[in-house]
Structures are given as C-alpha cells and as structure tokens.
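Notes follow the structure.
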Amino acid sequence: MPNWLKKQMQKAFLEKDNYQIKLLNQCWYFYRKKHCS
C-alpha cells in the first residue's frame, strides 16, 4: 500500500469518516487490481 494511502486511511479511521473509508477502500481495490493483473 502506498504511503499517501496509508496516511489517508489512518486519518479517516481516526475521524471515523465512513464515507472516506469506503472511498479509500475502493481506491485501493482498483489500484491493486490495476497493478496486479
């Protein structure tokens, strides 16, 4: 996981920002799919 994404994730979890967490999860999912396939 890239550093910027980790930071965003931690921030979202600290603020209990569910919308942001969902968004970042999708972002990470697509990122992984793109780089792994």
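Using the three backbone atoms N, Cα and C, a Cβ is placed for every residue, glycine included.
As the structure is a computational prediction, the values presented were derived from the model and not from experiment.
In Swiss-Prot, a published mutagenesis experiment is listed as P2 to A, annotated Abolishes formation of the complex with SpoIVA and ClpX. In this structure, P2 (mutagenesis position) belongs to neither helix nor strand by DSSP; it is coil.
Of all Cβ atoms in the protein chains displayed, 9 besides its own lie within 10 Å of the Cβ of P2 (mutagenesis position).
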